[in-house]
Amino acid sequence: MRTADREARPGLPSLLLLLLAGAGLSAASPPAAPRFNVSLDSVPELRWLPVLRHYDLDLVRAAMAQVIGDRVPKWVHVLIGKVVLELERFLPQPFTGEIRGMCDFMNLSLADCLLVNLAYESSVFCTSIVAQDSRGHIYHGRNLDYPFGNVLRKLTVDVQFLKNGQIAFTGTTFIGYVGLWTGQSPHKFTVSGDERDKGWWWENAIAALFRRHIPVSWLIRATLSESENFEAAVGKLAKTPLIADVYYIVGGTSPREGVVITRNRDGPADIWPLDPLNGAWFRVETNYDHWKPAPKEDDRRTSAIKALNATGQANLSLEALFQILSVVPVYNNFTIYTTVMSAGSPDKYMTRIRNPSRK
């Protein structure tokens, strides 16, 4: 998908072309996210430093301050500042080591670096699609929507995590953030996460951290690192205790290997697999339980379904999926990036920065 762009391509069904035209999309190709290697063979405190050296640390610090100031309640900031050293003992490695290493490098407090990593967990509005084409190939795409696009678009990166010099898994993240909302284990599975807002987020999250529950994006990364196949990944993502509710979308490499997992903090609320033999060749997840109507003021779901049906199963590809994720309002003013991926073709993992000129 390195050549994917927002220009309509020959072969796309005419209805999808009309949807794209109605969205007023530019023909300019959105820029690809920068790609870096992070060696998991390095100690956690040092492994991100080669990446940080490519960035203006004042920009990174300003972005973190903006996110904390807007997304973290003052009582949480005060509380974490008092208990951060105790809380650190409850959090899993390598994440805490990586956070500590980056905040030392940037001369920031451990409390602030931990808070910004938690803040990114709390407000991620997204659209994820997993689908199977008529030949049995599995495709997975996602839009990540978030405020602060003026700075976060400059800090979005694709990271290849290396073990013994080989790519163990790939993910998309923001500089300073150790979790992954989007990722791929080559020739095994792909994962994306969408927020499931159930209220009282900070109160529940902090209490769960002290019970050794894991942040939702950290579990995606741990699953990419540890799970050997699609089935194992689904089991880990469905059952591991979390600090917040979430939707996990998983794609595999074989026919029917696609699922949306609706999570409560303590376990699965629903498992919604592909069922292509009965016509369900795709699943669309935004930020709402799939068995309930999407709210009229945020119905990205219906637009995505219409675009998928306009494309058709026989015409599905990573490029077509990118175009589907470019239909308004699936693609909107808050969209930071679009990633398309297929675990069976891991070299085609591609993230493109959306709205690059928007302030």
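Even glycines carry a Cβ here, placed using N, Cα and C.
The model shown is predicted, which means the values in this text are computed figures rather than measured ones.
The feature active site, nucleophile is assigned by Swiss-Prot to C126. For C126 (active site, nucleophile), applying a Cβ distance below 8 Å and a minimum sequence separation of six or more within one chain yields R142, N143, L144, D145, W181, S192, G193, D194, E195, T286, N287.
Take the CB of L152 (mutagenesis position) and look out to 10 A: across all protein chains shown you find 21 other CB atoms. Swiss-Prot lists L152 to F among its mutagenesis entries, and the accompanying note reads: Strongly reduced enzyme activity both with liposome-bound and Triton-solubilized substrate.
In the structure as shown, the Cβ atom of E195 (mutagenesis position) sits within 10 Å of 22 other Cβ atoms. While the structure shown retains the original residue, Swiss-Prot records the mutagenesis experiment E195 to A or Q with this note: Abolishes decrease of enzyme activity at pH 6 and pH 7.
Non-local contacts of N309 (mutagenesis position) by the CB criterion (under 8 A, 6+ apart in sequence, same chain) are absent. DSSP assigns N309 (mutagenesis position) to a helical segment in the three-state reduction. Looking at Swiss-Prot, the entry for mutagenesis of N309 to Q says: Loss of one glycosylation site.
For the published mutagenesis N333 to Q, Swiss-Prot gives the following note: Loss of one glycosylation site. For N333 (mutagenesis position), the number of other Cβ atoms no farther than 10 Å from its own Cβ, over all displayed protein chains, is 11.
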